[in-house]
Amino acid sequence: MNASPVRLLILRRQLATHPAILYSSPYIKSPLVHLHSRMSNVHRSAHANALSFVITRRSISHFPKIISKIIRLPIYVGGGMAAAGSYIAYKMEEASSFTKDKLDRIKDLGESMKEKFNKMFSGDKSQDGGHGNDGTVPTATLIAATSLDDDESKRQGDPKDDDDEDDDDEDDENDSVDTTQDEMLNLTKQMIEIRTILNKVDSSSAHLTLPSIVVIGSQSSGKSSVLESIVGREFLPKGSNMVTRRPIELTLVNTPNSNNVTADFPSMRLYNIKDFKEVKRMLMELNMAVPTSEAVSEEPIQLTIKSSRVPDLSLVDLPGYIQVEAADQPIELKTKIRDLCEKYLTAPNIILAISAADVDLANSSALKASKAADPKGLRTIGVITKLDLVDPEKARSILNNKKYPLSMGYVGVITKTPSSINRKHLGLFGEAPSSSLSGIFSKGQHGQSSGEENTNGLKQIVSHQFEKAYFKENKKYFTNCQVSTKKLREKLIKILEISMSNALEPTSTLIQQELDDTSYLFKVEFNDRHLTPKSYLLNNIDVLKLGIKEFQEKFHRNELKSILRAELDQKVLDVLATRYWKDDNLQDLSSSKLESDTDMLYWHKKLELASSGLTKMGIGRLSTMLTTNAILKELDNILESTQLKNHELIKDLVSNTAINVLNSKYYSTADQVENCIKPFKYEIDLEERDWSLARQHSINLIKEELRQCNSRYQAIKNAVGSKKLANVMGYLENESNLQKETLGMSKLLLERGSEAIFLDKRCKVLSFRLKMLKNKCHSTIEKDRCPEVFLSAVSDKLTSTAVLFLNVELLSDFFYNFPIELDRRLTLLGDEQVEMFAKEDPKISRHIELQKRKELLELALEKIDSILVFKKSYKGVSKNL
């Protein structure tokens, strides 16, 4: 029974020394097969031993031991199998991790070969013998030939070919991650930052800048494809018509610690765009925004692409040269494009002249323009595209030509496959391999890849493989030539770094001069006073809060009571005018004694209705609304007295904040006030003191009303004339004349006459009631005869009660919460909004811009000085070119 654990232990030791690799030969068994056979032997041996043990020992005294061992037998077997299973899983995981890289390479090669075979087979149907009319070597043939050579080398054990394959694999790995960090002193990234700073200072200056690589070429030269091959993404708009109508200032930033590929549009304040279809769409819209009548614009589009797979470069893509204007294009388009390109081709910019191999260099628009801007060819790099369209010997002669010599030479690239990639060719059986593509291209993209992104990535890989296979196949022709996109990238990195490095000292001198001028202006105009948009905003908010604090001290209970009392006085006058002053029996109130109890009851009920209408008119909401409006109006007055009056953004924010704070307590305050005045709706108890105050207030109120009526009547009389007004009034008072002609009187004159009659009657009534109030109405007993006094007393009680709760529920809450809420909303404002607010004032805008210019110049000068200090310890940089 002890044989099974011992054999398992021996087996584990043997398996531990067994190599876990995948054998390609069918005659060699894998470790899994050996392990399975050994496990079978273990089980058979253990079973045989157990049976033998039971048969040979039949003693009754040993039955308990036998039974216990039989029971433990499954446990031993199960434990052994579990240990073996765990070991198998461990070895399988080790084997999978060992072969993962190899499988990935095989998968990439298989997919590319399937694509090439599909293209070759489809080409056999449409072309003669599978060869294109352009004379290119079919990609599938190149890949197949390369694969056959590799297999033959492996069978023969040729060490030289193995070394070549290792070099190619190493090149592929180096291409996957850009090595900008290892190039020279890695100064390009810092100098591109300086260039970006200088562009912020003055983007239109041709002197205050560092060199860039300016890409020029005709529309069919493959200019856009060269840029996309450097970036590794398709993002530039293409089309049969001219789609590049504005310069594209492209900045590539190497981010070694990031797996994302993102795009920024700094001038549009759009950042971290991961969808390059969106980038392409935006570039198309920005270019198409240029009117057809203008065709091209000098306003650049600023685009920054960040990735671990791009070098640190600063490029400018210009509109392609044309030979003949189209019918829908302006006649001066050719001249406009030439003038725009000349602006960017000036020193110290590097010129990247793109020319197609199938076009004679004598007709190259790019070389012609570069020769005009750089006669000696010291700043020009020639790039020859579409080398696969010509014979290798001719391609070599183009790259090594002496007719059009350039100091930096020519670089040959192939940026496209012989035929465009069709989606149906992405899979072996006509279907897009979505799963495999996702595994390849979604790495580092956090799930952002889609079918279109996969297609773009596949195009770049296939293009790179095609270029690599072509130059490898024709290696003997391009021995002494500079070819491949990788070589172009390396050359651009070195040249740009050297050019920028050489331009640092003269640029530093210019920056110092500009800084001195800016500092002098800043001192003269603003006395070196530091001001930021945020500090300007906070200073104005502090002034606003101080004004609100003063308003809080002035706006106490008496102010609130006067506002509410004035409104209720007007309501009292409206009630009196409606229910009393139009009553024909008003004269009866002046008699010493009413004729009957019925008449007395009539005036008593009339007073109750008037009082009820006053108390049930919605005092809660009326008083709350009046208080709210008074606060908002005073807040507007405070804003108008500060510098915020010129800033609509902050004025709206302050007003909306105040409205929200007041609205939060509006309904609860109105309900509280309404509940407090509820007893006055049923019974109003007046003391003699209240009556006396109300009587005096009523007299003053009637006097003011009488004064206003007399003033208005006198104004009409002066405007029309006393005699003419008397005639009109006499005519209107005679009712029989209303049915006849107007005797030449205008409609306006008749309206003035009607108003004068009304005012005359109202003055007589007010004079009559004023005498009544002065001579009588001395006590509450006469409240039915003196409704003016009674209603005035009621309004006074309503006002006093409402003010108590308005002061507590609304005012105190507003003055406490408004500054807090205002600060909270101000913190939510972004830097862009704060800067926009500050620049609404022209003087402040000038202050901030001049100060920002001074700070940017200081920052650029500091960075340049640090690079120059470091550069002194580095000699012979230009010798690496």
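First residue shown is number 1, and so on along the chain.
Using the three backbone atoms N, Cα and C, a Cβ is placed for every residue, glycine included.
Owing to the predicted nature of the structure, the values given are computational and were not obtained by experimental measurement.
Among the mutagenesis results in Swiss-Prot, M1 to A has the note: Abolishes translation. The residue drawn here is the original one.
Swiss-Prot lists M39 to A among its mutagenesis entries, and the accompanying note reads: No effect on translation.
M81 to A appears in Swiss-Prot as a published mutagenesis result, with the remark: No effect on translation.
According to Swiss-Prot, the mutagenesis experiment M92 to A carries this note: No effect on translation.
Residues or ranges marked as domain 'Dynamin-type G' in Swiss-Prot: 207-505.
Taken from Swiss-Prot, the feature GTP binding site applies to S220, S221, G222, K223, S224, S225, G239, K386, D388, T415. Following the DSSP three-state reduction, the secondary structure of K223 (mutagenesis position) is helix.
Annotation of the mutagenesis experiment K223 to A in Swiss-Prot: Loss of stability.
Long-range Cβ proximity for S224 (mutagenesis position), meaning a same-chain Cβ under 8 A and a gap of 6 or more residues, is found for L236, K238, T244, D317. Under mutagenesis, Swiss-Prot gives S224 to A with this note: Loss of GTPase activity.
S224 to N appears in Swiss-Prot as a mutagenesis experiment; the accompanying note says: Loss of GTPase activity.
Among the features that Swiss-Prot reports, Mg(2+) binding site is placed at S224, T244, D317, with the record citing similarity to another entry. Around D317 (Mg(2+) binding site), a 10 Å sphere centred on its CB holds 26 further CB atoms from the protein chains shown.
Taking all protein chains in view, 23 other C-beta atoms sit within 10 angstroms of the C-beta of T244 (mutagenesis position). T244 (mutagenesis position) carries neither a helix nor a strand DSSP state and counts as coil. Per Swiss-Prot, mutagenesis T244 to A is noted as: Loss of GTPase activity. Abolished GTPase activity.
In this structure, E294 (mutagenesis position) belongs to neither helix nor strand by DSSP; it is coil. Listed in sequence order, P330, K336 are the same-chain residues six or more apart from E294 (mutagenesis position) with CB atoms under 8 A from its CB. According to Swiss-Prot, the mutagenesis experiment E294 to K carries the following note: In mdm17; loss of function at 37 degrees Celsius.
A helical conformation is recorded for Y520 (mutagenesis position) in the three-state DSSP classification. Y520 (mutagenesis position): 10 other CB atoms within 10 A of its CB, across all protein chains. According to Swiss-Prot, the mutagenesis experiment Y520 to A carries the following note: Dominant negative mutant that induces fragmentation of the mitochondrial network.
Sequence-distant neighbours of D542 (mutagenesis position) (same chain, six or more apart, CB under 8 Å from its CB) are absent. For the published mutagenesis D542 to A, Swiss-Prot gives the following note: Impaired dimerization.
The predicted model assigns the domain 'GED' (780-872) a mean pLDDT of 88. What Swiss-Prot lists as domain 'GED' is 780-872, and the listing cites sequence analysis.
Here Swiss-Prot describes F805 to D as a published mutagenesis experiment; the accompanying note says: Impaired mitochondrial morphology. A 10 Å cutoff on Cβ-Cβ distances gives F805 (mutagenesis position) a total of 21 other Cβ atoms nearby, all chains included. DSSP assigns F805 (mutagenesis position) to a helix in the three-state reduction.
The separation of K854 (mutagenesis position) from S220 (GTP binding site), Cα to Cα, is 44 Å.
Using a 10 Å radius centred on the Cβ of D388 (GTP binding site) and all shown protein chains, the other Cβ atoms total 25. Annotated pair Y520 (mutagenesis position) and K223 (mutagenesis position), C-alpha to C-alpha distance, rounded: 45 Å. Of all the recorded positions in the record (G222, D388, K854), the one with the smallest CA separation from F805 (mutagenesis position) is K854. Counting in whole angstrom, D388 (GTP binding site) lies 16 from K223 (mutagenesis position) by their C-alpha atoms. If you take the Cα of G222 (GTP binding site) and the Cα of K854 (mutagenesis position), they are about 42 angstrom apart, rounded to a whole number. On its own chain, K854 (mutagenesis position) has L515, T518, S519, F522 as residues at least 6 apart in sequence with a Cβ closer than 8 Å to its own Cβ. Residues near K223 (mutagenesis position) in space but far in sequence (CB under 8 A, at least 6 apart, same chain), listed by position: V215, I216, G217, D317, G320, I354. Other Cβ atoms within 10 Å of the Cβ of G222 (GTP binding site), summed over all protein chains shown, number 24.
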